[in-house]
Amino acid sequence: MERRSESPCLRDSPDRRSGSPDVKGPPPVKVARLEQNGSPMGARGRPNGAVAKAVGGLMIPVFCVVEQLDGSLEYDNREEHAEFVLVRKDVLFSQLVETALLALGYSHSSAAQAQGIIKLGRWNPLPLSYVTDAPDATVADMLQDVYHVVTLKIQLQSCSKLEDLPAEQWNHATVRNALKELLKEMNQSTLAKECPLSQSMISSIVNSTYYANVSATKCQEFGRWYKKYKKIKVERVERENLSDYCVLGQRPMHLPNMNQLASLGKTNEQSPHSQIHHSTPIRNQVPALQPIMSPGLLSPQLSPQLVRQQIAMAHLINQQIAVSRLLAHQHPQAINQQFLNHPPIPRAVKPEPTNSSVEVSPDIYQQVRDELKRASVSQAVFARVAFNRTQGLLSEILRKEEDPRTASQSLLVNLRAMQNFLNLPEVERDRIYQDERERSMNPNVSMVSSASSSPSSSRTPQAKTSTPTTDLPIKVDGANINITAAIYDEIQQEMKRAKVSQALFAKVAANKSQGWLCELLRWKENPSPENRTLWENLCTIRRFLNLPQHERDVIYEEESRHHHSERMQHVVQLPPEPVQVLHRQQSQPAKESSPPREEAPPPPPPTEDSCAKKPRSRTKISLEALGILQSFIHDVGLYPDQEAIHTLSAQLDLPKHTIIKFFQNQRYHVKHHGKLKEHLGSAVDVAEYKDEELLTESEENDSEEGSEEMYKVEAEEENADKSKAAPAEIDQR
């Protein structure tokens with residue numbers, strides 16, 4: 001009661017914070033955590049001006065008042081404690097509550113469920129989510145000038161577990177913490193198959209790289225799925241515990257079936273004395289079943305035929321449990337193995353210990369870098385032979401360098417695989433590198449050999465090849481190349497000048513995917529030789545940009561013609577029915593795998609049939625593309641930025657003005673009809689949209705500031721290019 005009576009002084013009068021009594025300090029168990037995080041323990045005994053001196057550095061003091069919600073109908077709040085917390089200036093403003101609670105010593109689960117309310121002086125308090133909509137706003141951007149009059153009220157929920165939290169209260173932070181907990185039990189690919197989030201979104205949320213927070217609808221959907229998942233998991237554990245009782249040593253013949261339970265319920269009401277009379281000897285015979293069965297559920301003496309049936313059923317249950325456990329522990333690698341775009345590399349089987357028993361060295365990352373330098377192999381080759389993954393994943397692992405002792409399950413599996421590979425003799429590793437190089441140079445041979453070695457595989461092997469031509473620059477030492485942050489602007493200017501897509505430029509300039517280039521231009525990290533992966537990739541792009549302009553244009557034209565001729569060849573050879581299926585399969589091209597140019601046959605001479613086939617309409621959106629666009633609306637919203645439109649255009653192989661018109665039409669239906677336009681199992685042609693079905697400029701201004709200007713510029717640019725676009729340029733976009 002004493003603490004509650006003093007709490008209004010702290011909540012309503014920021015000028016009296018320095019005079020808060022010592023009773024307001026945090027619990028003793030949290031003091032060490034506070035000192036470790038730099039919380040000014042003596043700041044309460046000094047005037048506010050003393051705290052302001054710390055703002056010159058990298059931290060900002062934030063006064064936090066933590067309140068515990070008991071969940072009752074009266075919503076009676078109990079203040080736990082009030083304390084200053086030093087928060088880094090570069091922390092995202094949306095993560096302020098979570099960062100402050102972690103600094104105060106609270107758990108990740110409590111921090112994820114908390115809600116923040118900010119109070120500025122004597123103004124009315126405002127929820128933290130109402131302050132700004134910018135996902136990249138930092139604490140310094142919002143509190144740099146007003147930190148001395150700001151009070152951050154943090155309300156803790158009474159739910160001790162995430163599954164007890166209502167689905168309506170799930171947010172981006174709770175989803176991230178739940179994903180981190182689930183990734184300790186399974187890898188990302190397995191989790192993506194079960195939960196309503198894609199694998200790329202899971203990775204982005206966990207690594208805090210998702211450029212926009214997940215929508216509230218998606219968070220609530222994930223919360224409902226998480227509650228069901230935990231409930232099913234608890235029921236599964238209970239069934240396994242109950243199945244342990246079904247062994248012959250515990251006399252399973254006395255377990256009644258459902259019909260007997262129903263009849264016992266009736267007889268228990270009619271003749272309770274007779275039921276008690278029969279239950280006494282049975283209790284003495286099966287003491288192990290006493291905790292889980294009440295006397296009213298125990299059966300009378302069973303017939304010999306029923307006893308034999310229940311013994312046979314117990315045998316069957318025990319066999320099923322034994323087989324399932326044996327399969328779960330026999331081939332753990334085979335269950336989690338993913339071949340990506342490659343067939344597995346045949347290796348000699350050696351009696352080596354399994355990955356689970358291999359201790360990962362703390363300097364595994366330096367060992368990998370030393371091995372790359374010693375063997376003079378690329379990250380792509382090492383990632384392929386060491387743990388059968390892509391170069392992008394290896395680059396991320398080496399860039400983050402997470403501690404193996406606290407790594408997630410999926411990362412630990414990859415680290416153990418790399419450690420296993422590095423434990424091989426040096427001669428053996430060099431032989432594997434050579435085999436991989438030969439396989440990359442001769443993809444057809446490797447595909448035939450892998451298909452013959454694994455005839456049971458129903459998946460068609462696809463070899464990821466890097467095209468070693470004279471046009472593509474080869475990776476060499478970039479010590480004598482001067483690279484600055486201006487290279488990102490040069491890349492964008494080059495794509496705009498040559499009118500090429502990100503996918504085409506990434507392919508010819510660095511032999512990378514469109515997604516990789518999109519992330520590169522989005523983050524624009526400062527080039528430094530210390531970041532070896534980024535530096536080598538930028539050196540490769542710099543060498544390409546240093547080529548004369550006419551040579552670069554020739555490379556663009558050859559790559560575009562090669563891609564176009566390959567697609568047209570397959571379209572001509574197929575009968576009319578599977579043509580639409582082919583277009584759906586190629587709407588998401590394999591960005592990192594394309595056949596070598598020198599093996600591509602020349603396009604066949606035009607025939608009457610091929611000339612009769614018209615190129616597909618550039619205003620039509622297929623069913624598969626509709627699904628991707630609707631998923632984007634569900635996850636991000638109806639207002640994609642320029643980067644998102646460019647990404648969708650390259651991914652769906654559609655012009656930008658087609659995608660822009662689709663979003664304008666959807667916003668029109670949401671504004672005037674209150675819901676999205678439904679497409680009943682048919683493709684959409686945006687050319688059929690009427691002018692009145694698109695939002696006008698004034699309506700755009702009311703809904704989203706500045707959106708119509710960007711859409712207008714993009715639409716005019718695409719319409720100007722559309723009239724003179726060649727078939728090759730159409731396909732490359």
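One is the number of the first residue shown, and numbering goes on along the chain from there.
Each residue, glycine too, has its Cβ placed from N, Cα and C.
None of the noted substitutions appears here; every position holds its original residue.
This prediction places the mean pLDDT of the domain 'CMP' (57-158) at 78. Annotated domain 'CMP' per Swiss-Prot: 57-158, in sequence order.
Secondary structure of the domain 'CUTL' (161-234) per DSSP (helix as H, G, I; strand as E, B; remaining residues coil): 51 helix, 0 strand, 23 coil. Marked as domain 'CUTL' by Swiss-Prot: 161-234.
Residues within less than 8 Å, Cβ to Cβ, of Lys233 (mutagenesis position) and separated from it by at least 6 positions along the same chain comprise none. A mutagenesis experiment is reported in Swiss-Prot for this position, Lys233 to Arg, and the note states: Reduced sumoylation, impaired nuclear localization, but enhanced transcription factor activity.
Among the mutagenesis experiments that Swiss-Prot reports, Lys350 to Arg is described with the note: Reduced sumoylation, impaired nuclear localization, but enhanced transcription factor activity.
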DSSP-assigned states of the domain 'CMP' (57-158) in counts, ordered helix, strand, coil:
28 helix, 40 strand, 34 coil
